[in-house]
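Following: one structure in structure tokens, then a few remarks.
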Amino acid sequence: MTHQVATCHKKQSFSGKPTLSRIALLVALQISASALPISITHAEEQADESITVYGQANEAYAAGKISKASSIGMLGDKDFLDTPFNAIGYTDKHIQDQHAQDISDVISASDPSVFTSGETGLNKESFKIRGFSSDIGDVMFNGLYGIAPYYRSSPEMYQRIDVLKGPASLLNGMPPNGSVGGSINLVTKRAQEAPITSFTGTYMSDSQFGGHIDIGRRFGENEQFGVRFNGVFRDGDASVDGQSRKAQLASLSLDWRNDIALIEADLYFSTERVDGPNRGLSIASGVDVPSPPSSDTLLSPSWAYNDSEDKGMMIRAELDLSNSVTAYGAVGASRTDFDSNVPQRVKIIDDSGTLEVSLGSVKLESKRTSGEVGIRSSFDTGPIEHYLVLNSTYFREDKNDSPTGNNNPGSWNPNIYNPVWGPEDSTYDNYYELPVDSTQISFGVADTLSLANGKYQVTLGLRHQSIDYESGVTWNGNAFPTTKLKESTYTPAIVALYKVSDSVSLYGNYTEGLTNGKTAGSGAANVGEAFEPQKTKQTEAGLKLDMNDFAHTFSLFEIKKPNGYQDPDTNIYSFGGEQRNRGIEWGFYGTVLEDYTLTGGIAYTDAEITKATDVTTEGKQATKLPDLQAKLALEWNLPVMRQLTLIGQANYMSEQYIDAQNTQSLSAQTIFDLGARYNSTIANQSVIWRLAVNNVTDEAYWTTTHYASLALGAPRTVMLSATADF
């Protein structure tokens, strides 16, 4: 078995000798560092396997949309049946076919375990995995936290987007923002063996036009040098009246390889400007959820804006020390500058839909460094094969958030059915400075023990995670005491897999995730007490079925996440609160009867508050989450016209509660999408035409949102693209 690097690229064998498993060069983790999963040959008996292709993508299901392998953190890439987790990898073909403009578009299209609101104009990507919020700032870039764009990431520079469901601190270390529902890894494009030059022109209603150029080449006597460039520009009006968006991206990927070493570098620069952004609405207690207005209504002033700029870079290296030992290391840095002027809080205050508005602005600057070093080795002890991994991760963020607010223009009195807003106002009553300096360091070890050529596999692992956190608050020039936290903890994992046959695997795991601890506030009897990183604990069992062109994953899970809790009797603050999510998932993807491709599934998640400061909410369902999601995407390649593929998709979400007492809720919805794809040849050049009409019935519906309780779902949106290969 060969474990691959997260980028799915293998070094080319030039001499005819067996290719050694790649290993990253040990990069000193001094001031900053950064990391990625790497590949190594699992056992020396495989040493005669010569790999002669570099940069070739893994085999894929669903007509090339779903990779048969995905990155599993420090364990490297694993094939579908060898992965003891519920994981999925989306290829660049899926990204293109989905007309995706961010990561949420990719991972939520047909996966029922992932929930996104569907609203437009939010300043950041927002999604939930297995019922828990996952912060876009916790997305990994080639295995490193903190390198990807901070608020939104254009997906055109990625070869693959991997999603691993459930907490995974052993595999990746503690996410900077404490996401525990799952982890996402963005794998950048590399130059392939064959040169690539393609241009994609895009249109999205009402009048947003754009282009994407993708160029890749290899150079040198043995094609040891690789260059891949991606450039993106989009600008124009969105499908919501009064809302527009402009996005730019330039990314460059470089690599060099020989028989035993690999060096890769990535650089990118991206910007986004949204005019008429939308943070959503809250609703006053006792007010019924009103009927939604027209689907293209902008519930925010058109003069409001979000403006962000991201830049990042990383270098990684791998070196084969022997046939069975690989060393790896990576280092990266990124910076985000964000500026916003938008209503911070908009509340529905009566049954007629009247809005109460508080304005505010935000300026944010975030600088991040990240890294990883490690060693992977394979060896045998009698009949047992070992795959041993040691690694250390590092992450630091220096952030300054400068919000303003509390300007309440009461004379406006907008209404959701007639949202008339006053002129732009930047005179605010309150000014804040919220600096944060956070450093996270971890050391992890994992040993995968295999018997009978991998039929029986058990992975035992442990990670030590430390965090050094300091934050401050300045309000209208008045400084408040600094909050300091310096704590550490251990997170174990036990994972097992049994390959029943060449097409069936059973797996189970116990894993933990970490969220930053806090200090007890001024209202607590134990004010100032610091708490270590808090552990979210998962137990999971599942079955995987590989029917060559069609795959299924069935899983059962329970996740318990601690929440802040202040004892009503003693007034002592702790993390004694708890949310418990229990769920069952069925996901499938593949080709059926040659002409049909199916992707989708069903997920039921019972998210219950089991202990809370307000005891009346115990036993209630967690808010802003449908307990049932069902998704199905069908593609039909017409037998009478093989160049044409017709596409249909349906997404169902059940009722969602938006208040802790479960008295206010949003009704269940089913959204339908239609599309088509046509392969043509023009002037001897391949041209692929893609058409999508999302929310084809133009359903007006409420959905939940990251910052507030509810927001309008996206209206009917038409997207068209044409990709020409030169």
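Our numbering is plain: 1 for the first residue shown, then up by one each step along the chain.
Glycine too: its Cβ is placed from the backbone N, Cα and C atoms.
None of the substitutions listed is reflected here, since the structure keeps the original residues.
Among the features that Swiss-Prot reports, domain 'TBDR plug' is placed at 79-189. Confidence in the domain 'TBDR plug' (79-189), given as mean pLDDT, stands at 95.
What Swiss-Prot records for 194-726 is domain 'TBDR beta-barrel', and it gives sequence analysis as the kind of evidence.
As a published mutagenesis entry, Arg130 to Ala or Gln appears in Swiss-Prot alongside the note: Loss of activity. Around Arg130 (mutagenesis position), the C-beta neighbours below 8 angstroms that are at least 6 residues distant in the chain are Ser113, Lys165, Gly166, Gly181, Gly182, Phe557, Ile559, Asn581, Gly583, Thr605.
The secondary structure of Gly131 (mutagenesis position), as reduced to three states from DSSP, is coil rather than helix or strand. Other Cβ atoms within 10 Å of the Cβ of Gly131 (mutagenesis position), summed over all protein chains shown, number 27. Experimental mutagenesis is annotated in Swiss-Prot for Gly131 to Ala, with the remark: 6-fold decrease in Vmax. Does not affect Km for ferric-anguibactin.
In the structure as shown, the Cβ atom of Lys165 (mutagenesis position) sits within 10 Å of 28 other Cβ atoms. According to Swiss-Prot, the mutagenesis experiment Lys165 to Ala or Gln carries the following note: Loss of activity.
When secondary structure is read from DSSP and collapsed to three states, Gly166 (mutagenesis position) falls in the coil class. Under mutagenesis, Swiss-Prot gives Gly166 to Ala with this note: 9-fold decrease in Vmax. 5-fold increase in Km for ferric-anguibactin.
What Swiss-Prot notes for the published mutagenesis of Gly173 to Ala is this: 2-fold decrease in Vmax. 3-fold increase in Km for ferric-anguibactin. Secondary structure from DSSP puts Gly173 (mutagenesis position) in coil.
The annotation that Swiss-Prot gives for the mutagenesis experiment Arg463 to Ala or Glu reads: Loss of activity. Classification of Arg463 (mutagenesis position) by DSSP places it within a strand.
In this structure, Glu540 (mutagenesis position) is part of a beta strand by DSSP. The Cβ neighbour count for Glu540 (mutagenesis position), using a 10 Å radius and every protein chain shown, is 23. Swiss-Prot gives this note for the published mutagenesis Glu540 to Gln: 3-fold decrease in Vmax. Does not affect Km for ferric-anguibactin.
Swiss-Prot gives this note for the published mutagenesis Glu540 to Ala: No change in Vmax. Does not affect Km for ferric-anguibactin.
All protein chains considered, the CB of Phe557 (mutagenesis position) has 22 other CB atoms within 10 Å. Under its mutagenesis entries, Swiss-Prot includes Phe557 to Ala with the note: 4-fold decrease in Vmax. Does not affect Km for ferric-anguibactin.
According to DSSP, Glu585 (mutagenesis position) sits within a strand segment. According to Swiss-Prot, the mutagenesis experiment Glu585 to Gln carries the annotation: Almost no change in Vmax. Does not affect Km for ferric-anguibactin.
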Proximal residue to Gly173 (mutagenesis position) among mutagenesis positions Gly131, Arg463, Glu540, Glu585 (C-alpha distance): Arg463
Residues near Arg463 (mutagenesis position) by Cβ (under 8 Å) yet at least 6 apart in sequence within the same chain, in sequence order, are Ser169, Leu170, Gly173, Ser442, Phe443, Gly444, Val445, Tyr490, Thr491, Pro492
Going by a 10 angstroms cut-off between Cβ atoms, which of the mutagenesis positions Gly166, Gly173 has the sparsest surroundings? Gly166
To the nearest Å, how far is the Cα of Gly131 (mutagenesis position) from the Cα of Glu585 (mutagenesis position)? 12
Work out how many Å separate Glu585 (mutagenesis position) and Glu540 (mutagenesis position) at their Cα atoms, rounded off. 11
Just to be sure I understand the packing, how many Cβ atoms besides its own are within 10 Å of the Cβ of Glu585 (mutagenesis position)? 23
Could you tell me which three-state DSSP class Phe557 (mutagenesis position) falls into? strand
